[in-house]
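Asks: Attaching a single structure in structure tokens format; questions to follow.
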Amino acid sequence: MDKKSLYENVLLKSTGALPKARVPTKMMRVTDYVYLGNYNDAKAAPTSGIGFKYILNLTTEKYTIKNSSITIIHMPLVDDEYTDLTKYFDYATTFLSNCEDKHYPVLVHCMAGVNRSGAIIMAYLMSRKSKDIPAFMYFLYIYHSIREQRGAFLENPSFRRQIIEKYIINEHKLKLFG
């Protein structure tokens with residue numbers, strides 16, 4: 001997408017009223033090999049037809065899927081205002097980049113597929129953004145696009161703030177003072 005289209009898209013979405021959040025009902029393909037979903041999507045992953053190699057489980061519940069070759073990586077995160085996600089961003093974004101590079105389909109999920117998984121997906125996409133696009137604009141574009149498709153995305157204000165601080169404010173400070 002060119003800059004003009006991106007700016008227009010973000011401005012139109014940002015100036016309209018956001019619809020009330022609703023629980024997403026189906027898994028979403030975020031990139032060629034990275035998917036966003038919920039707990040039910042994870043349990044149904046072996047029969048999804050996608051051929052998942054990995055599941056990144058961000059719930060506090062550790063589980064296995066019987067008769068499946070999918071590797072489940074458990075990063076137990078709590079969906080509240082006190083959880084510090086920033087210490088997980090680098091590991092998760094590197095892992096997802098490696099899956100993308102090796103063409104390994106991976107499902108990122110939490111219980112509802114909204115906050116914890118939404119934050120990790122947003123961090124991953126922000127880590128891969130083009131240097132030509134301002135970080136704040138890209139953040140808004142992703143946020144509105146995914147929220148529009150899924151009905152709810154990254155609703156936890158603390159998680160949004162942590163992503164904004166790491167990928168927008170800190171990046172801006174580096175450009176100004178680095």
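For all residues, glycine too, the Cβ spot is worked out from N, Cα and C.
Summarising the annotation, Swiss-Prot assigns active site, phosphocysteine intermediate to Cys110. Annotated domain 'Tyrosine-protein phosphatase' per Swiss-Prot: 23-172, in sequence order, evidence recorded as sequence analysis. Recorded in Swiss-Prot as a mutagenesis result, Cys110 to Ser carries the remark: Complete loss of activity.
Could you place the listed features in the three-dimensional structure?
Replies: According to its DSSP assignment, Cys110 (mutagenesis position) is coil. Cys110 (mutagenesis position) counts 26 other C-beta atoms within 10 Å of its own C-beta, drawing on all protein chains shown.
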Asks: From the DSSP assignment alone, can you count helix, strand and coil residues within the domain 'Tyrosine-protein phosphatase' (23-172)?
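Replies: Secondary-structure composition of the domain 'Tyrosine-protein phosphatase' (23-172): 69 helix, 18 strand, 63 coil.
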